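Q: In Swiss-Prot, a mutagenesis experiment is listed as LEU280 to Phe, annotated with the note Gain-of-function mutation leading to increased PDR1 activity, fluconazole resistance, as well as to decreased adherence to and uptake by host macrophages. According to Swiss-Prot, the experimentally introduced change LEU280 to Pro is described as follows: Gain-of-function mutation leading to increased PDR1 activity and fluconazole resistance. Listed in Swiss-Prot as a mutagenesis experiment, TRP297 to Ser is described as follows: Gain-of-function mutation leading to increased PDR1 activity and fluconazole resistance. Recorded in Swiss-Prot as a mutagenesis result, ARG376 to Trp carries the remark: Gain-of-function mutation leading to increased PDR1 activity, fluconazole resistance, as well as to decreased adherence to and uptake by host macrophages. Listed in Swiss-Prot as a mutagenesis experiment, THR588 to Ala is described as follows: Gain-of-function mutation leading to increased PDR1 activity, fluconazole resistance, as well as to decreased adherence to and uptake by host macrophages.
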Amino acid sequence: MQTLETTSKSNPGEVKAQKPSTRRTKVGKACDSCRRRKIKCNGLKPCPSCTIYGCECTYTDAKSTKNLKSNDAGKSKPTGRVSKNKETTRVDKDIRKLEQQYVPINANIHVGPRFPSENILNGYPQCGAPQNNVVGNPLAVNTQCHRGLSETPMSSTFKESNLRDDRLLQSSDTDDMRNGDSEERDLKGSDSENVKSKDNKSDPLIIYKDDTHIESTVNKLTQAVNELKSLQNAPSSIKSSIDAIELQLRNILDNWKPEVDFEKAKINESATTKSLETNLLRNKYTNHVHLTRFRIWIDYKNANKNNHFMGECGFSLAESFFASNQPLVDELFGLYSQVEAFSLQGLGYCVHLYEPYMKTEEAIKLMKETLYIILRFIDICVHHINEESISIANPLETYLRKKHLMPMTPTPRSSYGSPQSASTKSLVSKIIERIPQPFIESVTNVSSLQLLDLRDDESKMFGTLLNMCKSIRRKFDSVMSDYDSIVTEKSEGEQNDGKVTVAEFTSLCEAEEMLLALCYNYYNLTLYSFFEFGTNIEYMEHLLLLLEEQLALDEYYGFEKVLNVAVANAKKMGFHRWEFYVGYEESTAEKRRLLWWKLYNYEKASTMKKGFFSVIDDATVNCLLPKIFRNFGYLDRVEFLENIQKPMDLSVFSDVPISVLCKYGELALTIVTSEFHEKFLYADRYTSIRNSAKPPTLKNQLIKEIVDGIAYTETSYEAIRKQTAKLWDIALGKVTKDKINKEDTAAASKFTLSYEYHRFRLINMADNLIARLMVKPKSDWLISVMKGHLNRLYEHWKVMNEIILSMDNDYSIATTFEYYAPSCLCLATQTFLIVRNMEMDDVKMMVAVYKRFLNLGMFLQSAKVCSLADSHTFRDFSRSFSFITIISRLMIIEFMQIKELTKVEFIEKFSEVCPDLADLPPMLLDPNSCLYFSLLQQIKKSGFTLSFKKILEDARMMDFNYDRNLDSEAIKKCNGEFSKSMPSCTNVSDTTTAVSDNSAKKKASMGSARVNSTDTLTASPLSGLRNQTQLDSKDSVPSLEAYTPIDSVSDVPTGEINVPFPPVYNQNGLDQQTTYNLGTLDEFVNKGDLNELYNSLWGDLFSDVYL
C-alpha cells in the first residue's frame, strides 16, 4: 500500500511536502463525480460512491487536472486539509485517523450489483442497475434479491472481492488494526454466548467448512462502522465510508452461506444416529438453537467439552433428557402453533418460568393440580379427533353404532363404489327415516320422502343435504342467541313468537348429526366422480358448504381432509389464475372468483391457526379480487399489497353493508398476513438451516430485517382498521345497536376480535422466528424490541376483553373462542411472566369475560339439554369451555404467586374489589368443582397416557445406562427393581440413581412440584395424531370398541385398567397389553413426587430461556 509520505514525494512539484498537500494530491486521483461532490474516492472504477449514487464513474486526464488546478490557484484557496500551522480539533483528528485507517478497506471492497430499492414486501426485485437510494429506508436494507445478488456463484464472488486476501484484514498501519485480533476476540465474546469460537477444521463434530476469513471480515467491517458512527459532527465523507462498508456487509449477508464439508458429513454418518439436519445445527458459535421460543436444540457433544450441563458423575445430564431424543416439532402443534405452550417442550418451558414462584406447599399443589387437568384436557382432545377420523371414514356405520342401532363389531372400511349397493342404500334409508319430522321439514322445506327419492342421485343429494345443514345451523344460532326462548312447552300465545320447546331443540341437534353423517357418506361417493364441464363449479360450491358446516362444529380432522380436496380441485380448475377466466360470462367469472377467495381465506386461516405451512403459493395466485375490492381500486392481490398503505378517501367505506365490509376485512387481513408468512416466517433467508452457522453479526442483521417487516405489516393492519372503522364503532357500542340487527352486530364483533387476533399472532409468530436467530448476550436494542412486542400483546388483549364484554349475548361470545383463548394462553405464558406483573384489574377483566362463557356452560349442563351432552355441538363447546377454564385458572395462580398471596388471601382481596364475581375464583381454584366435571370423567387412554409409562421407563433406563459408577450387574439389578416399581406414575421415586439424585438437588427449590405428566402431551410425542394420515392408506380403521364415550362412566378410575390397545397408536412401539392410568387427582397430587422425572425429561434444557 502506498503511504501518505511516499505519495507526496512522488509529486514534489505540485505542492510542498506536507500532509495537506498529500491530501490534495490524493484528491487528484478521485473520479469526476467524487470531486464534484467533494467526498472521498478510492480510485477504483467504478468507485463505491458512484455505485451508491448510480452515476457514471469517469476520470479526467491527470495533465488536464493539473492544469485546471494551476489555473484556479489564483482564484480560490487550496481545498486541501488544514495546514500544520492551524490547530485542529480533537474531532478532526479522529476523523483523519479513521479515514486513513478504513479507506484501504474500502479500496479492497468488491461492490456487487444492487437491485432497485423497494420494500421487501413488494416481492423479489429483478436484477438491475445500482440506484442512489440503496441506503436510507430501513426496509430498503432488505430489498436485495433473496435468491442471490448476482449471477456469479458465491465462491467466485468472494474470490473476485479478495475477501480471503490478507490485505483486507491487515490494511492499516495503525495500532488499532494491528491489535485487531484481540478486538476480534472481544467482539465475538460479546456476541456468541461466551462459547469460544474456533476453526471448524479443529472440531470433527462440526461438518461446516472453515469460515474464519468471513468471520474476521465481518468483525472488522462491523467494528469500522461502529467506530465511524461514534464520531461527533462527522462530515459527509465519513457517511460515505459508512455507507460503503454497510453495503459490503449486506453483500456478504446476501451472497455468502456456510459451506458443508461433505467428507466430514460422511464420516459423521457412521458416528451418530441423529439425522443430518440435527447435525447441521452444530456450529462453533452457539450450543443452543431455538427452532421456536419453546423448542430448543442443544449441542450436547460440545456442551460436554465446554463443561456445560456436566453432572458430578462426569457425563452430560442433558444427554439423558427424554426431550433430547424426540423431534422438536410435532404434528399436532406445527411450527408456529398458538397453543405451543401445551406441547412437551412448551410445558417444560412454562414450569421453568413458574419455578421461582413455587415457594410454598400450596403453590406446588396448585401447579400439580393444573398440570393434571391439562393432561386430562389433551387426552380428551385426542379422543375427539380419533372419533372424527372414524366418523368421516365410515360415517353411516359410526352414527348407527353410536346410537346402538348396529352391532358393535369391527367393520372394514366400506367400499364406496355405487349408491346402488344394497348395504349402503339400506343404511342411508335407515338414517333418513329417523330424521324428526315434520319439525325439520318446517325448518328446511325438505321432507324425508324427498330425500328418499334423491338418494340415488349423488350430486343432487349431496347439495340438498348441505343446504339442509345450513338451514338447521341458522336456526340453531338463532335459538342459542337467546336460549331463554327454549321452553318446556308452548302456550297458545307462544306458537309464533320464535320460541321452541326442549323437544324441538333436541330434534334440531339430533337432525344435524344425522345430516352430517349423510353428508360425509355422499362426500365419499362423489370424491372420485367425474363432473362434466359446467357442473364442476356446483361441486365446488358443495365443498364450500361442507367446510362451513365443519367449521361450525369444529371438526378438526374432517375439515383438514375436505379442505385439501377442495384446494386441489380449485387449482386444477384454474380458479387462482386469470388465464382460466378468459371467455367466461362475467357472472360466471365472479362466481369463480368468490369461490376461490373464500377457499383461500379458509385455507390460510386454518394453516395459520394450526401453525402449518399453506399449500397455496401466493406467487402463483394472479386472479382478480372480488368486486368489493375492485370497487375500492384494488384489481388483484399484488396491487392491494402495494396500495393498502397509501392515503385514500375513506368515505367510500361508509355505505358498504356491514356483512360485506366484514368479508372484505377478513380477506384483507388474510392477504396481508399471508404475505408476511411467505416473506419471513417460511422464507429460506430467515429459516435456512445454515443460519445457525452464521456469525452473530449476520444473524443480528436478519433480526433487524424481521423487525422492519413486522413494522411494515402492522402499518398495513392499521390501514385496514381505518377502512373498517364502522365495524369498530358497532363492536365497542359507540353506535346505537337498536338500529342494527343481531346478525350484523355479531359479525362486527367477531371481525374486530379477528383483527386483534391477527395482530396478536403476528407478533407471537415473529418472536418465535427471532428466537431462532438470537445470540448471547442479547443487545439492549433487541431486549427493548422484544419487551415492546410482549407489551403490545397485552394491549391487544385488553381491547379483546372490551369487545367481548360489549357483546349482546353469551352464545356470540362462545363463537369467538378460537380468537380469544389462544391469545390468553400466549399472554399467560409470556407477557405476564417476562415483562410485566399482572395486576388485580387484569384478573377482574379475565374473570368477567370468563363469567360470560360460564353462563352458556351452565345452560349446557342444565336439565333442559343434558341429553344432548354427547352431540357434536355441545361436546365441542364443552371442550372449548374447558380450555378457557384452564387459562383462567392459570392467570389467577400466576397473580397469586407473583403477589405472594395464599389462596385465602387472594379470595378475600378479590371479594373486596369485585364482590359481584366473588363466587368464581374459589370454583376456578378447586379442581373438584363442577367447572372441571367433563375433564375428570373416564375415557379410554389415548396415545398420551398409554405412552407415559414407556417414557418413565426410558428416562430411568437412560440414567442407569449412563451412570459410569454402576457396573452391568448393578444395572440389571436396578432395572429389575425398577420394572417392579412402575404400576403407576405415583411411584417414580422409589429407586433413584446417583445421577437423578444430583439432578433433584439442582431443582430442590421446587419440592415435589415437577409434575411431568406433561410429557404425555407430545410424549411419543403425538402418536395418536401422527397415525391419522395413515387411515387413508390402510384397509381398515380402528375398532369402535377401543373407545368409550366420555360420559359413559361417572366415576374417575382409581387404579389400573386393562385396555385394548388401539391400532392407531401401534407405532409407539409399546406393548399392546401396556396399561397405565393417571389415577385420581388426589393420587396424582399427594403421592406423586415427580421432581426426578422433570430432570429426566427436560433437565437444564430451559436454563437459558428466550428472554
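Placed from the backbone N, Cα and C atoms, the Cβ positions cover glycine too.
Please go over these features one by one and say how buried each is and what sits next to it.
A: When Cβ atoms from all protein chains are considered, those within 10 Å of LEU280 (mutagenesis position) total 18, not counting its own.
Mapped onto three states, the DSSP output places LEU280 (mutagenesis position) in helix.
For TRP297 (mutagenesis position), other Cβ atoms within 10 Å of its Cβ number 18.
The local packing around ARG376 (mutagenesis position), expressed as other Cβ atoms within 10 Å of its Cβ over all shown chains, amounts to 27.
Sequence-distant neighbours of THR588 (mutagenesis position) (same chain, 6+ residues apart, CB-CB distance under 8 A): ILE537.
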Q: Is THR588 (mutagenesis position) helix, strand or coil when read with DSSP?
A: helix
Q: Sort TRP297 (mutagenesis position) into helix, strand or coil using the DSSP assignment.
A: strand
